[in-house]
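Each remark here refers to the structure printed beneath this line.
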Amino acid sequence: MIRKIYDKLVESHNEIKNQIYNIANYLKQEIQDKVNEYWNEYVINHEQSETCKFVAIDGGSFGRPMRIGIVYAVGAESVIGDNKGVKTLSEDGQIGIFKPGNDAQERISLLMEALELSLALRDGSKGDYILMDGSLSKKIGNKVDIQQFSDEELKLIRNVDLNGIISIKDERKMRDLLMLLNQFLVSKIIEEYDGNVLWISKVSRGRDLFGTDYPDITVLELFTEKRGFSKLIIKNIDIEKISEIPEIEVLRKMEYTTFYTRLDNGKRVIRVDIVGRVDEKIVKEIMDRLSGVSIKGYPFPLLKAHMDVRFSAMDREKIIKLVGSKLHKDIEWWPSQFY
């Protein structure tokens, strides 16, 4: 089968190349003027970055379907860094088994995000800026019907009791509690740190700038090369996604600014969300400061946290084996084929 595909590739090479050229040419004709209008080249002021400290947080997770359920492990780490180096601040993690269910992977992701947000709330005061991986809107998630929860279950949210939440027997209720917890934590982070939190995305599907079939970040990577930043986009949080508890009311009234930036010539474009209305002066200050801790156009503290929390193939296999040996040791009748 694969040989047939290779043969087709050889036969169609020129046709595919022409298709790529035609798409690029079409895009250039359609939006080059907009790119020129919306992209601002900028020369970094390196003096701004000398004393700035960044707290960066990222998380990692994996889940393995097994006959007994979904074995999962999640972790999160906060680091602090400046132009002299990066060191770890805090780590947290959870490991367990969820019963099989359609939303098991979603619960794993929500649990990882809760660990990230908890570390950000705790360690954010140690730096000048907090760097969070991913977009602000994704972290906020979707509205949860709070009528399904008892007062005791809502108390789990206010106490940030993760162990209590993942002990809930009803999987759907557990998922919704995790969603609500993440909204609660985002609101606390915003109340505490406001515009000092930068939500950074390497990948974005946003099309607010150019309105083409291609994400804005792709267009900017295709048609710009120099260090710079895009036109600023002011947005409101979608109130239809905000749950109805008073502790997260701040999210209902909140504006935030989105912009794209390239921190080094020829490197990747990243997306940045920041709470409030900011102007180009603030964007330039952010670029100046981020450039002091960036490698190949990406903030190194965030990259360090990302690399530290990744579960390698070896990590995954080791965890699965440990879970299996633990079951055998503690439950003698447990057959090996169950895991």
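Backbone N, Cα and C define each Cβ position, glycine as well.
In this view, Asp58 (mutagenesis position) is surrounded by 26 other Cβ atoms within 10 Å of its Cβ, with every protein chain counted. For the mutagenesis of Asp58 to Ala, Swiss-Prot gives this note: Loss of exonuclease but not endonuclease activity. The structure shown keeps the original residue.
Under the DSSP three-state reduction, Asp133 (Mn(2+) binding site) is assigned to strand. According to Swiss-Prot, the Mn(2+) binding site annotation covers Asp58, Asp133.
Non-local neighbourhood of Lys202 (mutagenesis position): Arg268, Ile270, Tyr298, each in the same chain, at least six residues away, with C-beta under 8 Å from its C-beta. Looking at Swiss-Prot, the entry for mutagenesis of Lys202 to Ala says: Interacts with HerA but lacks activity.
In sequence order, Leu303 constitute the residues six or more apart from Ile295 (mutagenesis position) in its chain with CB-CB distances below 8 Å. As a published mutagenesis entry, Ile295 to Glu appears in Swiss-Prot alongside the note: Does not interact with HerA. Does not affect dimerization. Strong decrease in nucleolytic activity.
Reduced to three states, the DSSP call for Phe300 (mutagenesis position) is helix. The Cβ of Phe300 (mutagenesis position) has 20 neighbouring Cβ atoms from other residues within 10 Å, across all protein chains displayed. Record note (Swiss-Prot) on the mutagenesis of Phe300 to Glu: Decreases interaction with HerA. Does not affect dimerization. Decreases nucleolytic activity.
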Original post:
In sequence order, which same-chain residues at least six apart have a C-beta under 8 angstroms from Asp133 (Mn(2+) binding site)?
Top reply: Ile57, Asp58, Gly59, Glu116, Ile200, Ser201, Leu302, Ala305, His306
Original post:
Reduced to three states, what secondary structure does DSSP give Lys202 (mutagenesis position)?
Top reply: coil
